[in-house]
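> From Swiss-Prot, for reference:
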- Asp95: active site, proton acceptor (ACT_SITE)
- Gly6, Thr7, Glu8, Val9, Glu10, Ser102, Ala103, Asn158, Arg240: ATP binding site (BINDING)
- Glu8, His156, His242: Mg(2+) 2 binding site (BINDING)
- Glu8, Tyr93, Glu100: Mg(2+) 1 binding site (BINDING)
- Glu8 to Ala: Abolishes pupylation (MUTAGEN)
- Glu10 to Ala: Abolishes pupylation and depupylase activity (MUTAGEN)
- Asp95 to Asn: Abolishes pupylation (MUTAGEN)
- His96 to Val: Abolishes pupylation (MUTAGEN)
Amino acid sequence: MQRIIGTEVEYGISSPSDPTANPILTSTQAVLAYAAAAGIQRAKRTRWDYEVESPLRDARGFDLSRSAGPPPVVDADEVGAANMILTNGARLYVDHAHPEYSAPECTDPLDAVIWDKAGERVMEAAARHVASVPGAAKLQLYKNNVDGKGASYGSHENYLMSRQTPFSAIITGLTPFLVSRQVVTGSGRVGIGPSGDEPGFQLSQRSDYIEVEVGLETTLKRGIINTRDEPHADADRYRRLHVIIGDANLAETSTYLKLGTTALVLDLIEEGPAHAIDLTDLALARPVHAVHAISRDPSLRATVALADGRELTGLALQRIYLDRVAKLVDSRDPDPRAADIVETWAHVLDQLERDPMDCAELLDWPAKLRLLDGFRQRENLSWSAPRLHLVDLQYSDVRLDKGLYNRLVARGSMKRLVTEHQVLSAVENPPTDTRAYFRGECLRRFGADIAAASWDSVIFDLGGDSLVRIPTLEPLRGSKAHVGALLDSVDSAVELVEQLTAEPR
């Protein structure tokens, strides 16, 4: 497997000592405190390069018009515009009223788990650093998707695809998969409906906020398929599939399967026709209704209607995708990572079919439901009890000593796929097999000489009359194998840029 993938997570934020605190301000404090603790002076903080951003470009071939006026100019010093690129190649910034960690590009789904988990440690450290500032309010950060008051914030996934793949084929092939995968990838939620007012438990935190089948926007009229066409790469060759329907996961198996199975289904969409594998027979009659119906049935027995009249459960749909992906994987050269994803996927589906609680050491929603059921029985509570919402929230607390997920890990009740050493290394270091290596190492070695950066560029300020932009439009270039020796051979940013911009002989 070598598909470029990555995650971006907006974290929930609260200030228990000051409930009226402005979340934009507290999110800004979190990002700036982390920057200060990393020894980055404000004047030398690398800015984000917004020049290549085009969030209103639609994959269906048009640009969504702004309501009025020209594109806004972002002042990097404004409250709410705090932004930094980390030495691991990630982006840490304020998105709306939340601190967001956008992980660096990876090619291996297990690596993506590691660098996504590193984001949790970054956020924990950010809150800790804010607490060390005299007079600053204490912050608590949560890796979740709902605030309990009707708002949802995103945990998005990104997958690089061939531009040659028709977007209509992506919609057809991916929609039933995304609708049904929540039986594996849901993080669990107390409450039904956007505000969570109706008592009960559901699989996904995100499902109640999905309103349309296909759409460009991410904060309203959210679609099962998002159409943002912003590849952050060579637009003639690539598209970036931006997936917004997913939950913020803490369980490593949930994240691994979320990313790994989706990447393999995209292989199926791109390569399936050559292997006589068709997905059109899985079209759903009412996809948005199906998202809600599957999420609201933790017994996993709810069925949804297909366009051809069949009724299938979410598990049955996942089983069909598994079988077709397995057929594709078997037809290719041996790929240990793809084989492991298929094996893990099959194992989890078997356990969910037998008893979802058999997955309580692997997946988020069964783990959370087991905690909640135990608490309900001990305290004789119904699903309408407000204290259950607090347990739900505490599960996602990023503090290692307080978060209920992290406490399950500490006592051996949640299976890990990666080591803490790998996670802590990923906090500081980039993946070695993508352009994130070049970005992160440039920040580490020459941070004072970098004016700005983005996913597809690094901009150097070498003291001359103009800045120097080094494009990184090819995601697999800029790896350690590609530029490691070059970076080791130079002593300054000036030397590096001279080498990169020299005319070939």
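Keep in mind that glycine also has a Cβ here, set from the backbone N, Cα and C atoms.
Keep in mind that this structure shows the original residues, not the substituted ones.
Give me the structural setting of these features: burial, nearby parts and distances.
The secondary structure of Asp95 (mutagenesis position), as reduced to three states from DSSP, is extended strand. For Asp95 (mutagenesis position), the same-chain residues that are 6 or more apart in sequence and have a Cβ closer than 8 Å to its Cβ are Glu10.
Under the three-state DSSP scheme, Gly6 (ATP binding site) falls in the strand class. Counting only same-chain residues six or more apart in sequence, the Cβ atoms lying under 8 angstroms from the Cβ of Gly6 (ATP binding site) belong to Ser102, Ala103, Pro104, Glu105, Cys106, Ala112, Trp115, Glu157, Asn158.
With a 10 A radius on its CB, His156 (Mg(2+) 2 binding site) counts 20 other CB atoms from all the protein chains.
If you draw a 10 Å sphere around the CB of Tyr93 (Mg(2+) 1 binding site), it holds 21 other CB atoms from the protein chains shown.
Spatially close to Glu8 (mutagenesis position) yet at least six residues away along the chain are Glu100, Tyr101, Ser102, Ala103, Gly154, Ser155, His156, Glu157, Asn158, judged by Cβ distances under 8 angstroms.
Counting only same-chain residues at least 6 apart in sequence, those with a Cβ under 8 Å from the Cβ of His96 (mutagenesis position) are Glu10, Ile24, Tyr153, Thr219.
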> Sort Ala103 (ATP binding site) into helix, strand or coil using the DSSP assignment.
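Coil, per DSSP.
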> Using the Cβ center of Glu8, Tyr93, Glu100 as the Mg(2+) 1 site position, which other residues in that chain lie within 8 Å, going by their Cβ?
Val9, Glu10, Arg91, Leu92, Val94, Asp95, Pro99, Tyr101, Ser102
> According to DSSP, does Arg240 (ATP binding site) sit in a helix, a strand, or coil?
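For Arg240 (ATP binding site) - judged by DSSP and reduced to three states - the answer is strand.
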> DSSP secondary structure for His156 (Mg(2+) 2 binding site), reduced to helix/strand/coil, please.
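Its secondary structure by DSSP: strand.
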> I'm trying to understand the geometry here, so how far is the Cα atom of Tyr93 (Mg(2+) 1 binding site) from the Cα atom of His242 (Mg(2+) 2 binding site), in Å to the nearest whole number?
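With the alpha carbons as reference points, the distance is 19 Å.
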> Other than its own, how many Cβ atoms are within 10 Å of the Cβ belonging to His242 (Mg(2+) 2 binding site)?
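There are 22 such Cβ atoms around His242 (Mg(2+) 2 binding site).
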> Let me make sure I understand the structure: which of the recorded positions listed (Glu10, Glu100, Ala103, Arg240) has the fewest other Cβ atoms within 10 A of its Cβ?
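Among the recorded positions Glu10, Glu100, Ala103, Arg240, the sparsest Cβ neighbourhood within 10 Å belongs to Arg240.
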